[in-house]
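Student: Per Swiss-Prot, 3'cADPR binding site is recorded for GLN52, GLY54, ARG76, PHE80, TYR85, ASN90, ARG107, ARG111, GLY118, and the stated evidence type is similarity to another entry. For the mutagenesis of HIS29 to Asp, Swiss-Prot gives this note: No longer binds 2'cADPR, partial loss of anti-phage defense activity. The structure shown keeps the original residue. A mutagenesis experiment is reported in Swiss-Prot for this position, ARG76 to Ala or Glu, and the note states: No longer binds 2'cADPR, complete loss of anti-phage defense activity. As a published mutagenesis entry, PHE80 to Ala appears in Swiss-Prot alongside the note: No longer binds 2'cADPR, no change in anti-phage defense activity. Here the residue is the original one, but Swiss-Prot notes a mutagenesis experiment at this spot, ASN90 to Glu: No longer binds 2'cADPR, complete loss of anti-phage activity. The note that Swiss-Prot attaches to the published mutagenesis ASN90 to Ala is: No longer binds 2'cADPR, partial loss of anti-phage defense activity. One mutagenesis experiment catalogued in Swiss-Prot, ARG107 to Ala, is accompanied by this note: No longer binds 2'cADPR, complete loss of anti-phage activity. One entry in Swiss-Prot concerns the mutagenesis experiment ARG111 to Ala or Glu. Its note says: No longer binds 2'cADPR, complete loss of anti-phage activity.
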Amino acid sequence: MEIKNGLCTQKYTKVYAEDKEKWKFNAPHHFIVGKADCEDEYIEPIEYVNFQEGPIKEYGINGVNNEDLILMVITRLQAFQDSPYKCRENAMAITKLQECLMWLGKRTLDREVKGIEGTSEI
């Protein structure tokens with residue numbers, strides 16, 4: 001299925017994920033970034049992104065996690081900030097992405113305190 005968001009342009013690329021009925025653990029795990037000028041049934045992949053499927057303690061490490069991708073984007077934007085391409089918008093995006101990491105880290109810490117981090121327990 002194609003992933004759409006009103007805040008993202010799809011002028012050059014489109015993002016796809018498996019259909020909802022194929023989701024495991026309540027979320028999509030497999031994404032394709034494809035060229036926007038292709039028909040949906042003929043996606044020309046640029047890159048594949050596979051997220052962790054299931055808790056690590058139960059399934060081992062089998063994909064990237066949210067924090068990995070956020071860290072990549074922060075690193076990329078920070079490199080632009082250290083160049084002539086520095087701008088307010090990049091600085092704001094970095095701040096918000098760092099905030100994302102903080103909240104995801106808090107979720108992890110809360111689960112560690114409960115003794116359920118890395119498991120499917122709620």
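Placed from the backbone N, Cα and C atoms, the Cβ positions cover glycine too.
Since we're looking at a predicted model, the values are computed, not measured.
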Student: Fewest other CB within 10 angstroms, which one of the recorded positions PHE80, TYR85?
Tutor: TYR85
Student: Report, as a single number, how many Cβ atoms besides its own are within 10 Å of the Cβ of ARG111 (mutagenesis position).
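Tutor: I count 16 other Cβ atoms within 10 Å of it.
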Student: Compare all C-alpha positions of GLN52, GLY54, ARG76, PHE80, TYR85, ASN90, ARG107, ARG111, GLY118, the record's 3'cADPR binders, and send over the largest distance in angstrom.
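Tutor: Output for 3'cADPR binders GLN52, GLY54, ARG76, PHE80, TYR85, ASN90, ARG107, ARG111, GLY118: max Cα distance 39 Å.
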Student: Would you kindly give the Cα-Cα distance separating GLN52 (3'cADPR binding site) and ARG107 (mutagenesis position), rounded to the nearest Å?
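Tutor: It is 16 Å, counting Cα to Cα.
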Student: Express the distance between the Cα positions of ARG111 (mutagenesis position) and TYR85 (3'cADPR binding site) as a whole number of Å.
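Tutor: It is 39 Å, counting Cα to Cα.
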Student: Which residues in the same chain, at least 6 apart in sequence, have a Cβ under 8 Å from the Cβ of GLN52 (3'cADPR binding site)?
Tutor: HIS29, TYR59, ILE61, ASN62, GLY63, VAL64, ASN65
Student: Provide, as an integer number of angstrom, the distance between the C-alpha atoms of GLY118 (3'cADPR binding site) and PHE80 (mutagenesis position).
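Tutor: Cα-Cα distance, GLY118 (3'cADPR binding site) to PHE80 (mutagenesis position): 34 Å.
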Student: What residue among the mutagenesis positions ASN90, ARG107 has the most other CB atoms lying within 10 A of its CB?
Tutor: ASN90
Student: Which one of the mutagenesis positions (HIS29, ARG76) has its C-beta surrounded by the most other C-beta atoms within 10 angstroms?
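Tutor: Selected residue: HIS29.
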Student: Counting across all protein chains shown, how many other Cβ atoms sit within 10 Å of the Cβ of GLY118 (3'cADPR binding site)?
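Tutor: The answer is 13 other Cβ atoms.
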